[in-house]
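Novice: Dumping the structure here so I can ask a few things about it.
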Amino acid sequence: MSFVKDFKPQALGDTNLFKPIKIGNNELLHRAVIPPLTRMRALHPGNIPNRDWAVEYYTQRAQRPGTMIITEGAFISPQAGGYDNAPGVWSEEQMVEWTKIFNAIHEKKSFVWVQLWVLGWAAFPDNLARDGLRYDSASDNVFMDAEQEAKAKKANNPQHSLTKDEIKQYIKEYVQAAKNSIAAGADGVEIHSANGYLLNQFLDPHSNTRTDEYGGSIENRARFTLEVVDALVEAIGHEKVGLRLSPYGVFNSMSGGAETGIVAQYAYVAGELEKRAKAGKRLAFVHLVEPRVTNPFLTEGEGEYEGGSNDFVYSIWKGPVIRAGNFALHPEVVREEVKDKRTLIGYGRFFISNPDLVDRLEKGLPLNKYDRDTFYQMSAHGYIDYPTYEEALKLGWDKK
């Protein structure tokens, strides 16, 4: 391991990134947010947060007081899942471990929001079949890719277009998952409606070919996401709910900028959120994946969509906005983005490799390189063994 080469850090301590901001009921002391980072360390069976390492992992990254952490995506129910080593928030056994994590983050005087996750067609159909569960999506006549279609057929678990009753059941499970999270001590929840997972599959005209009230128009495609928003606001309060969107994302076979109506689709969602805000139910934040990163599996600078911007959201939605996507190596871009006083910045991959990232951003210190090979590996290595800047100096990284 070593510092990133060919990168000139810039101190950002004099920017709005280091001005306090209130998100929901939380008084953040800076605006560098840890976005959801799937790490595949949960225990199987049971999708239980890792008993040996998870508390340490989150504690390390909560070390700067006043930091907002959004957890790795957590499945709201067994049916929502399909990955053995991602955590859930439906069982007592899971919540025991989450409570330890939440307490550890709060002991560092930081804040924690749980990302609520439903996979849809991105799930492994064979895992679902093994557990007697459906392989769900918005439609059953268009597939994520040929490989997923073949896997589903081989597992005798063909892609299933959700019925209206099944949509209602998912909404109930979202509510229960949100209640479980808050009861265990979380500060709030983020609804994952981005990156090609189930709610995004309903938003996108490529994956949603329905002809009922959940498809066929901008309003109908947004219905499921907005019903989840309304149900959670009712259940736990608007100030404890945020929403993640990725208008230009192409991960998991979404349309991104290739869809001519994509801005109209997301402008409608933003408008509906602002309408609710004006009625006294403003969400804590909207979280946007930037077109700078259309696919999280690509290296920094690859797959950038240059034909559009998320700036349109600001003219509609008047609450806080978290922007995530390839910012760590571009402090000059961050300096511009945070001139807007409603903006927070999500730092993902470099929060994995730099547990003290906030200090480094403030002072303009070198950044630890990350090791992509350990992102999803069931090991403590690459999870809880990245050094702080001071530790890296003791290891002689500045001489490498």
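Backbone N, Cα and C atoms are what each Cβ position is placed from, and that goes for glycine too.
Residues as originally present; substitutions not included.
I grabbed these lines from Swiss-Prot:
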BINDING   Thr38, Gln115, Arg244, Arg349  FMN binding site
MUTAGEN   Gln115 to Asn  Strong reduction of substrate binding
MUTAGEN   His192 to Asn  Strong reduction of substrate binding. Reduced oxidation of NADPH
BINDING   His192, Asn195, Tyr376  substrate binding site
MUTAGEN   Tyr197 to Phe  Reduces oxidative half-reaction with 2-cyclohexenone 6-fold
ACT_SITE  Tyr197  active site, proton donor
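Could you place these features in context, so I can see how deep they sit and what lies close by?
Specialist: For the recorded site, Gln115 (mutagenesis position), the DSSP three-state label reads strand. Non-local contacts of Gln115 (mutagenesis position) by the CB criterion (under 8 A, 6+ apart in sequence, same chain) comprise Pro36, Ile70, Thr71, Glu72, Gly73, Ala74, Val189, Glu190, His192, Arg244.
If you draw a 10 Å sphere around the CB of His192 (mutagenesis position), it holds 26 other CB atoms from the protein chains shown.
Taking a C-beta cut-off of under 8 Å and a sequence gap of six or more, Tyr376 (substrate binding site) has these contacts in its own chain: Thr38, Arg39, Met40, Asn85.
Its Cβ placed at the centre, Tyr197 (mutagenesis position) has 23 other Cβ atoms within 10 Å.
DSSP gives Tyr197 (mutagenesis position) a coil state; it is part of no helix or strand.
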Novice: Do you know which of the binding-site residues Arg244, Arg349 has the most other C-beta atoms within 10 angstroms of its C-beta?
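Specialist: Buried the deepest by this measure is Arg244.
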Novice: Cβ neighbours within 10 Å, counted over all protein chains: which one of the binding-site residues Thr38, Asn195 has the most?
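Specialist: Compared across Thr38, Asn195, the most Cβ atoms within 10 Å surround Asn195.
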